[in-house]
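Novice: My structure is below; once you've seen it, I'll send some questions.
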Amino acid sequence: MSNDNKDLFSVLNHAQSRIDRKENTQYTSAHSEIVVPAVPLSSPHHHKEDSTYNASSIRILEGLEPVRLRPGMYIGGTDSKALHHLFSEIIDNAMDEAVAGYADLIDITLDSNNYLTVTDNGRGIPIENHPQIPDKSTLEVIMTHLHSGGKFDGKAYQTSGGLHGVGISVVNALSDDMEVEVARERKLYRQRFSRGIPQSGLEELGDVYNRRGTRVCFHPDSQIFGENTAFDPEKIYKIARSKAYLFNGVKIRWNCDPAALKDAKNIPEKDVFYFPDGLKDYLSLSLKNKHLVTAEIFSGKTQQLSGHGSVEWAIAWHNGDAYIQSYCNTIPTEEGGTHETGLRQTLLRGLKAYAELIGNKRASIITSDDVMASTVVMLSVFIKDPQFVGQTKDRLATTEAQRIVENAIRDPFDHWLANSPHEATKLLNWVIERAEERLKRRQDREINRKTAVRKLRLPGKLADCSQNSAAGAELFIVEGDSAGGSAKQARNRTNQAILPLRGKILNVASAAREKMSSSQTIADLILALGCGTRSKYREEDLRYERIIIMTDADVDGAHIASLLITFFFQEIPDLIRAGHLYLAVPPLYRISQGGKVAYARDDSHKDELLKTEFTGKGKIEIGRFKGLGEMRAEQLKETTMNPKKRTLLRVSIDTFEMQETKETVQNLMGTKPEERFRFIQESSTFANNLDI
């Protein structure tokens, strides 16, 4: 099964593009983040005699060829998130120089032609011939060889996030034009590359006396990311600003061509990021005008002994949504890791110790989940040789990081509580209230899940699964009884439930609350989920691990998916934050030739399959599915519901773009058609194909 992440902004924009343009245009958009799987939805079936397997079938990939062939293995895909990951790789190298104490200035320049330049005043990439490959400069080795760099032996860098040979070489492979300048030992050098291949030798440009460091200028390859792909100035700006918060010893200067800012809101052409109080400055700005449980933000920074690294944190408790933004060596760890585990355990133990000190026995019931409820956390660690899960470094796996964080925060947290007894008691009572609410909810729930089902009187159209546990359970939301019938036959009855919807769900972005409350379709959906809405959402009451929107692969299906996503975003956003909401990817076409069958999700995929898979003799038959209900149960199972073969797109929310996402949802789904039309004109490449 393939699970690709898609932020909610991209999902809605992509779906709206399908609705508001002519149906025969292809799936391409500047903001669309549909990830094309490496294989068709259903791989073509061949007769055994059609295939050969011998020595000539084995291919050895050389140099950076694996990166171009499977970019998803290195940057997580070819969508907008992956595109901006290229910038992260380059600025991470510059930040490593700053953290190591060799640089204090980074310049970032975004041109209107989609060239991005990052310059630092560090030591500069070495340029002398490499001892292991004597006929090449070290710069060329770093740029063209995976797993080469100065961060493996721990001598050049005590802590680092990027690895020159993994990060910058991958960016080089995925750029159609890249130029690297190195100012080192009073000499200026330059080398050019294209798609990972040197286009020139190492050139010595002359003497420089007032400059040192590395300048990297690159242009993403349209063959990888698409013709209309462009950097988002707002995303680049926010990434750069966050790096400055993470290390208060660096100044980052931002420059952007005005032509590149035409669609960006409130992003200046020039800016300077420098924050002497680091994460505390960041959190104070984020929580401006918010009511906090304690008057002060708990923040600090600890340098560990024996060169093991450092920890910086800023923590506040408030009455809003909880989120944790953590980093390791300036790398954002979106999926958490061992450093977050250390933080959670330390805060729990500290509060329990304080409760014992003041004789509050009620605190015995609190857990780390109670402590972290409605907590806003910024956590940054710098450690030697960090171990991450996956190439994109979304989760920290270093075991020692937990101990480092615990040792760093334990004493400061104890002192913070002891020095402000009034605030500490207020916080403790607040956490105890969260724990008591949790226990009351548990007592109110029926022990047996099936009893709870009967008690709730779940919708009659719901075909529930047989297992009692939510772990591994899936709810498919489908449109209409016809599709529901096929899905019920195709499902695994043990863990897959089907909920057919009657017609299009209400657009909650434009409907009054009274109308939403009277909608039977919405009431059925809320009952089936079992987790409540808005502030009453309870993760532990959610009856399924995955909520999968499965609609037709046409315009109407996209519209229904947009309405459902809007409902989840406005009414149950925590369900999206927890990673429970997915989009199924059903096929639009069935292609057959002789004994070979394949399924295509859209027109461009169909054309690709016709060129690559159906090149033999014989009549090619192409059938277009009008809807899921037209598919046989075995076809639906094979292409869309079988975990081993299907593709799912996970919907996500970027915490730091929450306000922008709210505005986008309102513009696309709200009551003002002129705002929707304006948004499409400004943000979509399909404006010329509008069919209104």
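Just so you know, glycine gets a Cβ as well, placed from its N, Cα and C.
No substitution from the list is modelled in this structure, which keeps its original residues.
On a predicted model such as this, the values are computed, not experimentally measured, just so you know.
Reproduced below are the annotations present in Swiss-Prot:
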BINDING   TYR53, ASN93, ASP120, GLY162, LEU163, HIS164, GLY165, VAL166, GLY167, ILE168, LYS393  ATP binding site
BINDING   GLU479, ASP552  Mg(2+) 1 binding site
BINDING   ASP552, ASP554  Mg(2+) 2 binding site
DOMAIN    473-587  domain 'Toprim'
VARIANT   GLY124 to Ser  In coumermycin A1 mutant
VARIANT   ARG184 to Gln  In coumermycin A1 mutant
VARIANT   THR214 to Ala  In coumermycin A1 mutant
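In terms of burial and nearby residues, how do these features look in this structure?
Specialist: According to its DSSP assignment, ASP120 (ATP binding site) is in a strand.
According to DSSP, ASP554 (Mg(2+) 2 binding site) is assigned to coil rather than to any helix or strand.
Under the DSSP three-state reduction, ARG184 (variant position) is assigned to strand.
In the three-state DSSP assignment, the secondary structure recorded for THR214 (variant position) is strand.
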Novice: Three states by DSSP: which one describes GLU479 (Mg(2+) 1 binding site)?
Specialist: strand
Novice: Find the shortest Cα-Cα separation between ASP120 (ATP binding site) and the recorded positions ARG184, THR214, GLU479, ASP554, and name the residue that gives it.
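Specialist: With Cα distances computed to ASP120 (ATP binding site), the winner among ARG184, THR214, GLU479, ASP554 is THR214.
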Novice: Could you check the recorded positions GLY124, GLY167 and say which one's CB has the fewest neighbouring CB atoms inside 10 Å?
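Specialist: Minimum Cβ neighbour count within 10 Å, taken over the recorded positions GLY124, GLY167, occurs at GLY124.
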Novice: Relative to the Cβ position of THR214 (variant position), how many further Cβ atoms are located within 10 Å?
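Specialist: If we count other Cβ atoms within 10 Å of THR214 (variant position), we arrive at 25.
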Novice: Using a 10 Å cut-off, grab the number of neighbouring Cβ atoms around the Cβ of ARG184 (variant position), all chains included.
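Specialist: The answer is 20 other Cβ atoms.
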Novice: Count up the helix, strand and coil residues in the domain 'Toprim' (473-587) according to DSSP, in that order.
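Specialist: Per-class counts: 54 helix, 21 strand, 40 coil.
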Novice: Going by a 10 angstroms cut-off between Cβ atoms, which of the binding-site residues ASP120, GLU479, ASP552, ASP554 has the sparsest surroundings?
Specialist: ASP554
